[in-house]
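Novice: Annotations for this protein, taken from Swiss-Prot, read as follows:
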{"type": "BINDING", "residues": "T27, D51, Q187, S214, L216, S264, R269", "note": "NADPH binding site"}
{"type": "MUTAGEN", "residues": "M28 to E or L", "note": "Reduced codeinone reductase activity"}
{"type": "MUTAGEN", "residues": "D51 to N", "note": "Lost oxidase activity and strongly reduced reductase activity"}
{"type": "ACT_SITE", "residues": "Y56", "note": "active site, proton donor"}
{"type": "MUTAGEN", "residues": "K86 to M", "note": "Lost oxidase activity and strongly reduced reductase activity"}
{"type": "MUTAGEN", "residues": "W88 to H", "note": "Reduced codeinone reductase activity"}
{"type": "MUTAGEN", "residues": "H119 to F", "note": "Lost oxidase activity and strongly reduced reductase activity"}
{"type": "BINDING", "residues": "H119", "note": "substrate binding site"}
{"type": "ACT_SITE", "residues": "H119", "note": "active site, proton donor"}
{"type": "MUTAGEN", "residues": "H120 to P", "note": "Strongly reduced codeinone reductase activity"}
{"type": "MUTAGEN", "residues": "H120 to W", "note": "Reduced codeinone reductase activity"}
{"type": "MUTAGEN", "residues": "H120 to F", "note": "Increased accumulation of neopine"}
{"type": "MUTAGEN", "residues": "N131 to L", "note": "Increased accumulation of neopine"}
{"type": "MUTAGEN", "residues": "E132 to L", "note": "Slightly increased accumulation of neopine"}
{"type": "MUTAGEN", "residues": "W223 to A", "note": "Reduced oxidase and reductase activities. Strongly reduced reductase activity; when associated with A-302"}
{"type": "MUTAGEN", "residues": "F302 to A", "note": "Reduced reductase activity. Strongly reduced reductase activity; when associated with A-223"}
Amino acid sequence: MESNGVPMITLSSGIRMPALGMGTAETMVKGTEREKLAFLKAIEVGYRHFDTAAAYQSEECLGEAIAEALQLGLIKSRDELFITSKLWCADAHADLVLPALQNSLRNLKLDYLDLYLIHHPVSLKPGKFVNEIPKDHILPMDYKSVWAAMEECQTLGFTRAIGVCNFSCKKLQELMAAAKIPPVVNQVEMSPTLHQKNLREYCKANNIMITAHSVLGAICAPWGSNAVMDSKVLHQIAVARGKSVAQVSMRWVYQQGASLVVKSFNEGRMKENLKIFDWELTAENMEKISEIPQSRTSSADFLLSPTGPFKTEEEFWDEKD
């Protein structure tokens, strides 16, 4: 347990990761002083794990916040932090992986990442990040060569560990068939309204840590949902336990053996989100949550194409498997 009360999880590679991280996706203040100050405040109140990505366009502000936190003495060294970033799909080609990671390091003003993840199980034609992806740019990913390049990034010391995001059991099997270094993390949507039971069991059997995103329904994202925050079941449990709905949702994820990333720029909620580790949901609480109707919030529509590797959401998520 760290001094901020956040437990440390030992990944299969042996490195330790804070169980709770601050997400940096879909902020409304990208690249602004406010965004940097929010990251700085998060460090001040106790966050030590930050989850970013090339596609989030938040790496530079996070890097500035880390540098300022060091200058202010909020942290004594970069080693106190756990920094995750992600490989964007347009760079998911064997010869572009290392340059993409090095670009993320330049943005972050860091010498190494703690964790580097493949953002999606699909590639795009090489080029700059764009919000509207042309359908003819969507390509199948060569898991073997892209993962080998990820392994090289770890071997060279530019990242301490490697993993994936949004991979189904089937896609993990394909990737691991050619892997020399197995992925240590699979970051996916997981919440009381999307339990991911089969995927959790598969990842546990293969020593892959699930990191949950959209734990509160990604309500600030264009595809977000109020299903978690408006859940009557979660509200009833929260009132009975003297907690917030957000805390109940986050605690449920943690009690499933998963780590999680959440995002808030509100100092009060930042502090509240850290307070989920000194209490437990009861067996009765867990039983009620198990009965909540299930639905996916995140959409892969922007990566679907009649000529691409995945034509439907079902194919992308392998939900019929």
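Every residue gets a Cβ built from N, Cα and C, even glycine.
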Novice: In the structure shown, which of the recorded positions K86, H119, H120, R269 has the fewest Cβ neighbours within 10 Å?
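Specialist: Minimum Cβ neighbour count within 10 Å, taken over the recorded positions K86, H119, H120, R269, occurs at R269.
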Novice: Inside 10 Å of the Cβ of W88 (mutagenesis position), count up the other Cβ atoms and send me the figure.
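Specialist: Result for W88 (mutagenesis position): 22 neighbouring Cβ atoms inside 10 Å.
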Novice: Quick check on the recorded positions Y56, F302: which one has the highest count of other Cβ atoms within 10 Å of its Cβ?
Specialist: Y56
Novice: Please name which of the recorded positions listed here, D51, Y56, W88, N131, E132, is nearest in space to S214 (NADPH binding site), Cα against Cα.
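Specialist: So, of the listed recorded positions, the one sitting closest to S214 (NADPH binding site) is D51.
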Novice: Counting across all protein chains present, how many other Cβ atoms fall within 10 Å of the Cβ of L216 (NADPH binding site)?
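Specialist: Taking every protein chain into account, the count is 26.
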Novice: Cα of E132 (mutagenesis position) to Cα of D51 (mutagenesis position): how many Å, rounded?
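Specialist: Roughly 23 Å, rounded to the nearest whole number.
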Novice: What is the total of other Cβ atoms whose distance to the Cβ of D51 (mutagenesis position) is within 10 Å?
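Specialist: If we count other Cβ atoms within 10 Å of D51 (mutagenesis position), we arrive at 27.
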Novice: Return the residues near Q187 (NADPH binding site) by Cβ distance under 8 Å, restricted to its own chain and a separation of at least 6 in sequence.
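Specialist: When sequence neighbours closer than 6 are ignored, Q187 (NADPH binding site) has D51, L117, G163, V164, C165, N166, I210, T211, A212, H213, V261 within Cβ distance under 8 Å.
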Novice: What is the interatomic distance between the Cα atoms of N131 (mutagenesis position) and S264 (NADPH binding site), given in whole Å?
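Specialist: It is 23 Å, counting Cα to Cα.
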Novice: Could you tell me the C-alpha distance between S264 (NADPH binding site) and H119 (mutagenesis position) in angstrom, no decimals?
Specialist: 21
Novice: Among N131, S214, S264, all listed as recorded positions, which has the most CB atoms within 10 Å of its CB?
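Specialist: The residue with the most neighbouring Cβ atoms within 10 Å is S214.
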